[in-house]
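Student: According to Swiss-Prot:
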ACT_SITE  TYR229  active site, proton acceptor
BINDING   96-98, 117-118, 120-122, 142-143, LEU157, SER159, THR176, ALA198, TYR229, LYS233, THR259, HIS265, ARG270  NAD(+) binding site
BINDING   LEU147, TYR148, LYS175, ASN183, GLY186, LYS189, ARG190, TYR243, GLN246, GLU247  UDP-alpha-D-glucuronate binding site
MUTAGEN   ARG234 to His  In Man o' war (mow) mutant; characterized by severe craniofacial defects. Fishes show defective organization and morphogenesis of chondrocytes, perichondrium and bone
Amino acid sequence: MMRMSWMVTVINRRMMKILIALALIAYIASVWGTYANMRSIQEHGEMKIEQRIDEAVGPLREKIRELELSFTQKYPPVKFLSEKDRKRILITGGAGFVGSHLTDKLMMDGHEVTVVDNFFTGRKRNVEHWIGHENFELINHDVVEPLYIEVDQIYHLASPASPPNYMYNPIKTLKTNTIGTLNMLGLAKRVGARLLLASTSEVYGDPEVHPQNEDYWGHVNPIGPRACYDEGKRVAETMCYAYMKQEGVEVRVARIFNTFGSRMHMNDGRVVSNFILQALQGEALTVYGSGSQTRAFQYVSDLVNGLVSLMNSNISSPVNLGNPEEHTILEFAQLIKSLVASRSHIQFLPEAQDDPQRRRPDIRKAKLLLGWEPVVPLEEGLNKTIQYFSRELEHQANNQYIPKPKAARMKKGRPRHN
């Protein structure tokens, strides 16, 4: 009976979409009718009038396209959930690299997902395969402005995460991580939602404890070139626990270590994307410093599973999500060269300021309390990512993505080994 009720609801929604589409078409017709009358009265200024009409009609065309997709597009398979089990979920930064993969998982699990993104680093095409689906909504919105929506869970991922992007606009990065987090906590308080903050291993800075566990307070330069991101996330964590203690908001905090996979920006300045792109294009692989710095890399699907497990757990203290398998940057460069079968040479450049020398997560807490640990082998994840980057380069060469994503500019500093 419940399934029949759900099917009737879906049919009613589709009927509403048809009515909305017809109303939009009628509106466009009236606009063009007005335009025709104006042209008959006014002989000059045609281009200006036409421009104004295009500005008015453009968003309507986009809406009609979305409505058409809802009838014609084939979506990935979605699990059926009852009203009791289906959650209304908000993902800030949901059109970005990690956010779009999280969107895929939650949609396929049968939940209702609203993605909020200002498209500074997110891309609509990362989630366009869901546009028009009954359970999906995409909102162009900046989290530094308040948002009013009824949800059960909030995954707060919105923030530039690569050095070129957060160094390009450090004030914006700080605002997103402070004011944006404050707005999401306020929303969680108003509607009684649980909030998961996507924090970062950067809160540990250049660590003096190795591997890093959740009790380590960190070693961060508060005025260095990366401080806008590192300290922004530290403040965001502080605000989460202040709201938990004072307002009773349910919070979860994930400290995310280096992650890679499809939908990464090719020019985002992180070591994985840098090395793969350079190897594919036959350019020198640029290593900053000696290459003895270490990192631990996890594939994006492992991270997404960890985020969902943490959200649905009863763990309110911070949890590291990363791969404890440690590699030097030089070893990593040589591995990518081998996987790509590239003849590129390795070029050593001066070390970047405040570049952490060692980074490796202690994930005993995640293993014990969440039953989570990475399962995708490094080479398997890298091969998938290399294939994705190869397709991206081919598409760009054929002008299949218009406009192409713009590379973020850096005011100061150089890319580091994120």
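Glycine residues also receive a Cβ, built from the backbone N, Cα and C atoms like all the rest.
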Student: Out of LYS175, ARG190, ARG234, ARG270, which of the recorded positions is least crowded by other Cβ atoms within 10 Å?
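Tutor: Counting other Cβ atoms within 10 Å of each of the recorded positions LYS175, ARG190, ARG234, ARG270, the minimum falls on ARG190.
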Student: Can you check which residues sit near THR176 (NAD(+) binding site), meaning Cβ under 8 Å from its Cβ, same chain, 6 or more apart in sequence, and list them in order?
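Tutor: Result: ASP142, VAL143, VAL144, ALA158, SER159, PRO160, GLY232.
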Student: Select one residue from THR121, GLN246: among these binding-site residues, choose the one with the most other Cβ atoms within 10 Å of its Cβ.
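Tutor: That would be THR121, with the most Cβ atoms nearby.
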Student: Cβ distance under 8 Å to GLY96 (NAD(+) binding site), same chain, sequence separation 6 or more: which residues?
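Tutor: When sequence neighbours closer than 6 are ignored, GLY96 (NAD(+) binding site) has ASP117, THR121, GLY122, ARG123, ASN126, LEU157, ALA161, ARG263 within Cβ distance under 8 Å.
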Student: Around ASP117 (NAD(+) binding site), how many other CB atoms lie within 10 A of its CB?
Tutor: 27
Student: Does TYR229 (active site, proton acceptor) have same-chain partners at least 6 apart in sequence with Cβ under 8 Å from its own Cβ, and which are they?
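Tutor: Result: SER159, PRO160, ALA161, TYR166, THR173, ASN177, THR200, GLU202.
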Student: Where the record says LEU147, TYR148, LYS175, ASN183, GLY186, LYS189, ARG190, TYR243, GLN246, GLU247 bind UDP-alpha-D-glucuronate, what is the longest distance in Å from one Cα to another among those residues?
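Tutor: About 22 Å separates the two most distant Cα atoms.
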